[in-house]
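Visitor: Input: one structure, supplied below.
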Amino acid sequence: MGGSAPGQSPYQRLSQRMLDISGDRGVLKDVIREGAGELVTPDASVLVKYSGYLEHMDKPFDSNCFRKTPRLMKLGEDITLWGMELGLLSMRRGELARFLFKPTYAYGTLGCPPLIPPNTTVLFEIELLDFLDSAESDKFCALSAEQQDQFPLQKVLKVAATEREFGNYLFRQHRFYDAKVRYKRALLLLHRRSAPPEEQHLVEAAKLLVLLNLSFTYLKLERPTTALCYGEQALVIDQKNAKALFRCGQACLLMTEYQKARDFLVQAQKAQPFNHDINNELKKLASCYKDYTDKEKEMCHRMFAPCDDDSAVGEN
């Protein structure tokens with residue numbers, strides 16, 4: 001007869017319907033929800049949610065699911081469990097899977113006292129939200145400018161796009177300094193690369209996106225002068241770009257250059273008259289300018305108002 005043998009533990013019963021992905025049944029997998037696209041590459045940085053469980057325990061001993069935005073982890077560097085590395089390499093974007101890791105692929109014969117007992121098989125539920133393959137980008141950026149010039153333009157554009165994707169991820173995590181570094185790497189690649197006239201528009205389009213990212217990032221870093229610089233570079237490429245005009249307006253407002261801020265924001269509003277952010281920024285500008293003029297009037301009033309004490313002295 002089929003079915004589980006009497007006396008088997010929950011993990012033993014579960015293991016019978018799981019796929020062996022290590023070849024020695026040290027890492028077993030059960031797909032809960034299928035993913036899509038390519039498998040995770042060996043040098044990828046992954047964005048995952050995970051929870052680790054001991055047998056007979058309902059609460060996880062380890063989990064990152066409480067974080068609003070999990071941090072990006074690079075395979076081979078940031079992940080300490082061999083079983084998790086192997087498991088992730090079998091996954092696709094959007095996949096949710098359950099894994100059993102034998103001690104060899106988890107915490108070994110000693111365990112991790114007092115949390116993990118010796119020789120313990122652990123269960124992990126892992127959801128692969130996304131992954132970015134930085135190996136190609138890292139290798140390319142390490143080359144000299146002369147070596148990079150030997151590659152076709154599409155290669156440069158792909159690497160620059162990867163750097164920008166990393167920057168976007170770091171920006172969403174509010175790691176603005178790290179995001180800036182990635183964006184600058186992308187921009188340097190695009191600045192160094194010459195293209196034939198018929199393909200120059202591809203380079204300019206890629207530059208525009210990165211310049212807008214840099215302008216916004218420097219606003220977040222509270223460096224409006226630099227934000228304005230990158231915004232104006234974006235306007236050289238596309239002088240009517242509403243987002244570039246908006247960023248320049250924001251930067252000028254922070255610098256208390258109210259007339260310049262108004263000029264940029266009015267142009268942005270002409271391009272996108274129903275844009276909520278632009279209209280709100282114009283209201284903010286009006287409020288800031290009113291406060292500024294009120295303070296100026298008050299200061300002038302104090303400077304030129306007659307002094308009662310002096311008047312009294314003059315009368316004596």
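Glycine is treated like the rest: Cβ placed from N, Cα and C.
Sequence unchanged from the original; the noted substitutions are absent.
Just lifted these from Swiss-Prot, have a look:
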DOMAIN    43-132  domain 'PPIase FKBP-type'
VARIANT   HIS174 to Asn  Associated with the impaired acrosomal reaction phenotype
Visitor: Going by DSSP assignments with H, G and I as helix and E and B as strand, what are the residue counts for the domain 'PPIase FKBP-type' (43-132)?
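Guide: Going by DSSP assignments, the domain 'PPIase FKBP-type' (43-132) contains 11 helix, 36 strand, 43 coil.
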Visitor: Specify the secondary structure state of HIS174 (variant position) as given by DSSP, simplified to three classes.
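Guide: The residue in question, HIS174 (variant position), is coil (DSSP, three-state).
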Visitor: Could you tell me the mean pLDDT over the domain 'PPIase FKBP-type' (43-132), as a whole number?
Guide: 93
Visitor: What is the Cβ neighbour count of HIS174 (variant position) at a 10 Å cut-off, with all protein chains included?
Guide: 10
